[in-house]
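Participant: If you scroll down you'll find the structure; I have some questions about it.
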Amino acid sequence: MEAKETHSISDHEVELQDAKPEEKSENGNFVFEKAFSSDEEKGSGYNTNETYSKMDNSLQHRGVSKIEAVRDSIYQNKRGMYLAYAFGIAILACSWASAIQSSTTYSYQVYATASFNRTSMISTLEIATAIISSVCKPILGKFSDITSRPMTYTLVLLFYVIGFIVVASSSTISAYVIGSVFISIGSSGLDYLNTLVVGDLTSLKWRGFMTALLSTPYIATVWFTGFIVQGIIDSNWRWGYGMFAIIMPAVMTPAVIILMYLERQANKDENIKKIINYQTEEKNKNKQSKWQKLWKAVLEVDLFGLILLGVGWSILLLPFSLTSYAKNGWKNPSMIAMMVVGGVILIAYSGYEMFIAPYPSCPRRVMNRTFITAVIIDFFYYLAGYLQSMYFTTYTWILYDWSYRDWTYFNNTMTIALCVFGVFAGAMHRVFHRYKYLQIIGLVIKIVGYGILIRPNFAATGKVDLAWSLILIGMGGSFSVVGSQVSCQASVPHQDLAIASSLLPLYTNIGGAIGAAIASPIFSNKVPKYLREYLPSSINDTQVYNFYSDSSLIREYPVGTEIRDGAIKAYSRSMFFLLVPAVSLSFIPLAAAFWQSNFYLGNQQNAVEGDQDHKKKGDKETTQEEKIII
């Protein structure tokens, strides 16, 4: 499978990846017709100064070759297709369990942190989990390339189980945070692997639809997770975490077994046997000790560089959420020192990646225009999104005397919109074979959704305003996210799919962490200030601090009382300072979207390699003898 070289861009030539594959049957193969000549189609899908050479494409890891063998084998006969459907059902079951877990445990955060008198620590938790889990994705991606996709699923399951056990048994806020980090790695790792496998096994025209389909369980789970939350909170929030230490292994094991079986069957193919024999010969020529193999694996996943990245961003951003607890706030030397050290570490990371790292976490070959634009769009999308959503559940908790169930329903409004319109966006990709303009429309809708929440000096408090804003934000967000995901995966060859699919959420989650870091000091400074201003003078400063630390105390006063109405006004005033920057920053991804490429979404696995169509029985086989497994 040899990569095609980049053509120069002129008035009469466009790059190969923007060519439209006409579905003409010729021994089962698809033929690329003449490329479109419009300016839109002339956009460079990848860096023209850095092509994917034959040597680059041949240096392929074992895990990539294994999943390619699976992809080829499932289209050869009905049995392979049935097994593929079974695997699809299995990962959909994983998505169901993950949807229930995230829909419920997100609501438990308020109660868990309140039990430790650390409600405002939610932002610190969000920063820590966002950065660490996102930094782990490139490691998981490289691990899946070096070993296999099933092996990585097993590793993710291990993180899941450990995290749930630690959180369920936590006696301090520190233990709760550590367990939450493990859960976040497991949850984000599962989502990442599901997305990666969908990218491995589907063509571009179905990519967005199938990826969005993995999120559809949220459409159903939202209606009964409220009952689960209500029942758990009435007894003990810890069991809400602990039960998933049993559920997740039960639902993930079938998916792992089926994928392992598919790999085993695919490895019986003669071409794969030749590759394995060649790899065995290479091993015999260059024998390495276990320590040498381990060191090579550490270098290949760029473990040192990713640790620098994660530690640097964590140390830089955590002071924003810790200043309210530090003596003298920003005047505390520790806060200043953390920011300085974090900045220095990030500079060191940049230098290490550019000049020292033998296997950079972000190789230059994937830094094409399409990928960079997708990163910019999602980076600011998440940054603005975290500004709006970080304390939005707490805000709605204060506004109305909803039951736990109804409160959970409302908090999942945006989730439902994201899932429903995500499938719609994927269907539009299948019908029109393009994604750019739908993404632009989505970003405009998202801005309108933010705007509905803003009133002069206050945030909206009406139920209709809140509901419509969440629906529009979810709708617009789904159009954008699905577009970024598809364009990112389309812009690189299959051998780089794992790294590109992990780097996009890495940088966008850093954007979310920055948004959380900005939201935390705004919330921690504004809420106590406005609580003191709008609460009756009969409430002393200690009570004000207690209301701020434990928002459930405010709920003890019915809506309409002087104390409750004063608290609502204080929270509404504070949310205004989060919503204004959120809507302002949302114009940046909108501008970037106009620079996005607009690949034709056809039968190919990606848009930069020519011979990428799924092979069916009777098709001419693609030789794999030139592939070398590292």
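A Cβ is built for glycine as well, from the same backbone N, Cα and C atoms used for every other residue.
Keep in mind that this structure shows the original residues, not the substituted ones.
For reference, Swiss-Prot lists these features for the protein:
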MUTAGEN   Tyr530 to Ala  Decreases heme binding and cellular heme import but does not affect localization to the cell membrane; when associated with A-534; A-552 and A-557
MUTAGEN   Tyr534 to Ala  Decreases heme binding and cellular heme import but does not affect localization to the cell membrane; when associated with A-530; A-552 and A-557
MUTAGEN   Ser552 to Ala  Decreases heme binding cellular heme import but does not affect localization to the cell membrane; when associated with A-530; A-534 and A-557
MUTAGEN   Tyr557 to Ala  Decreases heme binding cellular heme import but does not affect localization to the cell membrane; when associated with A-530; A-534 and A-552
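Have a look at these and tell me how they're positioned relative to everything else.
Facilitator: According to DSSP, Tyr530 (mutagenesis position) is assigned to a helical segment. Around Tyr530 (mutagenesis position), the same-chain residues at least 6 positions away in sequence with a Cβ under 8 Å from its Cβ are Lys569, Ala570, Tyr571, Arg573, Ser574.
Within the same chain, residues at least six positions away from Tyr534 (mutagenesis position) with a Cβ under 8 Å of its Cβ are Gly566, Ala567, Lys569, Ala570, Arg573.
DSSP assigns Ser552 (mutagenesis position) to a helix. Counting every protein chain shown, the number of other Cβ atoms lying within 10 Å of the Cβ of Ser552 (mutagenesis position) is 14.
Non-local neighbourhood of Tyr557 (mutagenesis position): Ile563, Arg564, Ala567, each in the same chain, at least six residues away, with C-beta under 8 Å from its C-beta.
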Participant: Helix, strand or coil for Tyr557 (mutagenesis position)? Use DSSP.
Facilitator: coil
